[in-house]
Amino acid sequence: MASPPAHRSSKAADEELPKASSTFHPSLWGSFFLTYQPPTAPQRANMKERAEVLRERVRKVLKGSTTDQLPETVNLILTLQRLGLGYYYENEIDKLLHQIYSNSDYNEKDLNLVSQRFYLLRKNGYDVPSDVFLNFKTEEGGFACAAADTRSLLSLYNAAYLRKHGEEVLDEAISSTRLRLQDLLGRLLPESPFAKEVSSSLRTPLFRRVGILEARNYIPIYEKEATRNEAVLELAKLNFNLQQLDFCEELKHCSAWWNEMIAKSKLTFVRDRIVEEYFWMNGACCDPPYSLSRIILTKITGLITIIDDMFDTHGTTEDCMKFAEAFGRWDESAIHLLPEYMKDFYILMLETFQSFEDALGPEKSYRVLYLKQAMERLVELYSKEIKWRDQDYVATMSEHLQVSAESIGANALTCSAYAGMGDMSITKETFEWALSFPQFIRTFGSFVRLSNDVVSTKREQTKDHSPSTVHCYMKEHGTTMDDACEKIKELIEDSWKDMLEQSLALKGLPKVVPQLVFDFSRTTDNMYRDRDALTSSEALKEMIQLLFVEPIPE
């Protein structure tokens, strides 16, 4: 939840809608996705048939890979994962990863291989040691890498971002290689594939990129590589285009739901960002089986946006407290507690949750109960933040994050995603673990909160608001806003290390659980790096076009 404004006393009658004080720009997409027309059934069937043939051709290549050809095997797995194809070969990849981890008989003097092996294993949950990079340290403190060996330099840079606290060799690798890559970039042809890879890595290290966006951007780069596998390339293009069809149908459904929600509730003051919210959630759950997760996530994010804007900008304290009381009842009879302008929204919200139960069916509808609990907790915390606001209370950073790391919606998002997954490894125990707000999810929540605050605080100077984490740090440590923002950026960087350490220590949970949290972190980083792209969504327009509007030429 963004920082709320100072308290305004309520003198309006229940029937009056609070006046909008925001200047949110209108949707950039209007009814664009509502008019989407899918290809004919025969066209789609033909695409799926071709994709299945190609998947089996690639599977044969993967099954023929061994650790005896370690560089080729590691590179193939990395390529498949970057192209968004890893999902189809999870069993084969898991088997190869175990062999790669168990086999220590490889050339430890090959910096590119060492870096790619380290990256691949840590990314996939293996806690391999970083001291293997000590072999490449020079007396001057740099890393031994021939000037012409640019690929190894880039691999080392990307591998080093899978670092934990105290791994000085990886901290030094980032500092050293970044300078060399920046210098190298100035000497490369700007349109060359390798220049694009270097530029992308300097902006966003490979581990932190949104998977579906990386696939879309990497396909044309891979197409120009001399060592490309034609079957892999053709499959990557076809697979992306098939996914895009699914995404557009889901966007059409979510857009129709949103338009009905706003039209019937008459809450026209809220941010109209359903396309951007789908884009955001898609980045966390892009694999083919997770269609229902994407839909539930998008609708939950839309509901949170409405509630956030009511609490944040438009609702009086009295009205918001009435809403909080009614919220936990989950019953139409509670509308008598609400001011008139909230009643239709409340009913529509109940209908939305009922639709989740219907979609999940009798065996999995229990999951919605956990999702409701997560939302109840969210609204409870919004109410606490309003009380802080009204008291002009400035918490310490630690106290603020105890509340705001949770009120940012981390539990609601993770439970929404788990709820829609067909994977039967997601059990009641998974939800109970998530709702206990364990340290791993708390760290993720802190990451989202800090990422949001560091880009929104200056914008919120234009209106009354309660303190963000930036203001809390400024008061607690007596610093300027710029200094506080720099410190919070350091804390954000530390959060990546914390999440990696905590994920490697998780036991007894489905593999998708930590993967999902990292995917949420990646897509959140994309939303909040340098700007609040949800509120000012022009920054996302090109990315949305790439994912949902422009198919890849085959």
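Numbers run from 1 along the shown chain.
Just so it is clear, glycine is given a Cβ too, placed from its N, Cα and C backbone atoms.
Under the heading Mg(2+) 2 binding site, Swiss-Prot lists Asp308, Asp312.
Under the heading substrate binding site, Swiss-Prot lists Asp308, Asp312, Arg449, Asn452, citing similarity to another entry as support. Counting Cβ atoms from all protein chains shown, Asp312 (Mg(2+) 2 binding site) has 23 others lying within 10 Å of its own Cβ.
Taking all protein chains in view, 21 other C-beta atoms sit within 10 angstroms of the C-beta of Asp308 (Mg(2+) 2 binding site). If you look up Swiss-Prot, you'll see Asp308, Asp312 marked as Mg(2+) 1 binding site, on the strength of similarity to another entry.
Among the mutagenesis results in Swiss-Prot, Ser407 to Thr has the note: No effect on the product profile. Production of (S)-beta-bisabolene and 7-epi-sesquithujene; when associated with A-409, T-410 and I-411. The residue drawn here is the original one.
The 10 Å shell around the Cβ of Gly409 (mutagenesis position) contains 23 further Cβ atoms across the protein chains shown. Gly409 (mutagenesis position) falls within neither a helix nor a strand when secondary structure is assigned with DSSP, and so counts as coil. Here the residue is the original one, while Swiss-Prot reports the published mutagenesis Gly409 to Ala with the comment Altered product specificity and production of mostly (S)-beta-bisabolene. Formation of 7-epi-sesquithujene and sesquisabinene A; when associated with T-410. Production of (S)-beta-bisabolene and 7-epi-sesquithujene; when associated with T-407, T-410 and I-411.
Remark: Ala410 (mutagenesis position) has Phe437, Ile441, Arg442, Phe444, Gly445, Val448 as non-local neighbours, by Cβ distance under 8 Å and separation of at least 6 in sequence. The note that Swiss-Prot attaches to the published mutagenesis Ala410 to Thr is: No effect on the product profile. Formation of (S)-beta-bisabolene, 7-epi-sesquithujene and sesquisabinene A; when associated with A-409. Production of (S)-beta-bisabolene and 7-epi-sesquithujene; when associated with T-407, A-409 and I-411.
According to Swiss-Prot, the mutagenesis experiment Asn411 to Ile carries the following note: No effect on the product profile. Production of (S)-beta-bisabolene and 7-epi-sesquithujene; when associated with T-407, A-409 and T-410.
Under DSSP, Asn452 (substrate binding site) is assigned to a helix (H, G or I) in the three-state scheme. The Mg(2+) 3 binding site annotation in Swiss-Prot covers Asn452, Ser456, Glu460.
Counting every protein chain shown, the Cβ of Val455 (mutagenesis position) has 20 other Cβ atoms within 10 Å. Looking at Swiss-Prot, you'll find the mutagenesis Val455 to Glu noted as follows: 60% activity and increased proportion of (E)-beta-farnesene.
In this structure the residues listed as binding substrate are Asp308, Asp312, Arg449, Asn452; their two most distant Cα atoms lie 15 Å apart. Listed binding-site residues near Gly409 (mutagenesis position): Arg449 (candidates Asp312, Arg449, Asn452, Ser456; Cα-Cα distance within 10 Å).
Cα-Cα distance from Asp312 (Mg(2+) 2 binding site) to Ser407 (mutagenesis position): 12 Å (rounded to the nearest whole number). The number of other CB atoms found within 10 A of the CB of Ser456 (Mg(2+) 3 binding site), across every protein chain shown, is 21. By the criterion of other Cβ atoms within 10 Å of the residue's own Cβ, the least surrounded of the recorded positions Asn411, Asn452 is Asn452. When the recorded positions Asp308, Ser407, Asn411, Arg449 are compared by Cα distance to Val455 (mutagenesis position), the shortest distance belongs to Arg449.
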